[in-house]
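Please read the structure below before turning to the comments.
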Amino acid sequence: MEPLQQQQQQQQQQQKQPHLAPLQMDAREKQGQQMREAQFLYAQKLVTQPTLLSATAGRPSGSTPLGPLARVPPTAAVAQVFERGNMNSEPEEEDGGLEDEDGDDEVAEVAEKETQAASKYFHVQKVARQDPRVAPMSNLLPAPGLPPHGQQAKEDHTKDASKASPSVSTAGQPNWNLDEQLKQNGGLAWSDDADGGRGREISRDFAKLYELDGDPERKEFLDDLFVFMQKRGTPINRIPIMAKQILDLYMLYKLVTEKGGLVEIINKKIWREITKGLNLPTSITSAAFTLRTQYMKYLYAYECEKKALSSPAELQAAIDGNRREGRRPSYSSSLFGYSPAAATAAAAAGAPALLSPPKIRFPILGLGSSSGTNTSSPRISPATTLRKGDGAPVTTVPVPNRLAVPVTLASQQAGTRTAALEQLRERLESGEPAEKKASRLSEEEQRLVQQAFQRNFFSMARQLPMKIRINGRAEDRAEASAAALNLTTSSIGSINMSVDIDGTTYAGVLFAQKPVVHLITGSAPQSLGSSASSSSSSHCSPSPTSSRGTPSAEPSTSWSL
């Protein structure tokens, strides 16, 4: 019997369950419908109240933010309300599906609780719209059963606080800064800088600039400068740093204007005084260039506006002139001058000079040997000898102390060179094209180099030997004084030479050669292609001249230098 009774009870329970299921479904549907209607009515109220949005945009910086839905457009608010309703209804549906043995009373109680929670939530939001002071409490204490709304309200509140704090912090600065920055950046002047430490560093630099000294004109100047640069369209967003310290814009402007302005400083090149006035270390490389660029960027426009000490065209001309002076070679007499000691030192060091004197070897005369052992003295010792033929006896005959070189030639060359340099400088400064300047400069340099070589050769010729030894009989000084050596130049590569010995004049042309310069005088006619040629003497002796190596009673006419 007992098994039969148990089966009957199970069948009755199964028959009751289909009747309970429709009741639970009806209760859930009613509950959802009520929630949707309430949410729709609330969203409709938000749409019909545009004054709330305008109040949010125009509220003062110190006021408390409104509710989270007051900061979003109406369509977004409706979407958020429906999403929250769906999120709140899903957990309750899951809980309701698990109830099998509860009756209609439990379902009704659950529905009443949810409607009360929803009505309480809507009531709190309505009060928040009417009185903004209740908004923080509603954000911190949300309605039960609605945790997502509480989290979002907290996040929105912190965002609003972060947006409001920069406006409060910048309220102590001049009004132009806040207003103009808001106009340019769309109301978010310092929000990007406030995210990191960069904004704090910039604000500290501005504060330090105001507090560098107690000069009462400093604050007035800086305020005026910042306002001027802001109106000009080039605001000063950061303070320049030089030598790991803030560049004092006020003192820099004061020092430069006291000296006459930026153009005057560039022309006079007195940046060292400015550096000392700013208490900058003297070891800074390119301090003048750095100060000039910073002044042009931050202060030159202000100088032109307030004091009009110069114009941008004058500034550009001063910069170009300074650049030309830095690159222009220094044309001076020392560049083309011949100094035997300097030439000897340069040759010993092995460093090629730009306009070094031509290297002509005189191994026999003692001006220099191939080994370079006798280059210390440019003059020839009295013991220097000339060779006659091969192994013939040698005697000494003195010659006048100086060569017959015109003195006026050097002065004429110096005057010509000075005039050429002045003409070249005028052409360079006249604004010709760069190609013409370069070609003209190269031509002038070549011409000056040739003149320098010629003048150096004359200087070297003046230091030629004091005595010449001639094979033959020895004369005393009275007779030797009659001998003369004339030296003239026909071109840069040859020298006309004439020697008068015992009434006989020997003339010839000397050509420059690297190893040794030879002078050979004989009966052969003058030859231009040979290393040295000679012309016949103007007053020949009765006896014919002998060839090389042939002894004769007359003085030998075969010479070798």
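Backbone N, Cα and C define each Cβ position, glycine as well.
Here the original residues are kept at every noted site.
Going by Swiss-Prot, these are the annotated features:
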DOMAIN    215-307  domain 'ARID'
DOMAIN    419-517  domain 'REKLES'
MUTAGEN   P240 to H  Impairs binding to RB1
MUTAGEN   W271 to S  Impairs binding to RB1
Q | Pairwise Cα distance for P240 (mutagenesis position)/W271 (mutagenesis position) [Å, integer] | A | 18
Q) Taking the Cβ of W271 (mutagenesis position) as reference, which residues of that chain separated by at least 6 in sequence fall under 8 Å from it? A) I265, A287, A288, L291, R292
Q: For W271 (mutagenesis position), just give me the three-state DSSP call.
A: helix
Q | Secondary structure content of the domain 'ARID' (215-307), with strand meaning DSSP E or B | A | 60 helix, 4 strand, 29 coil
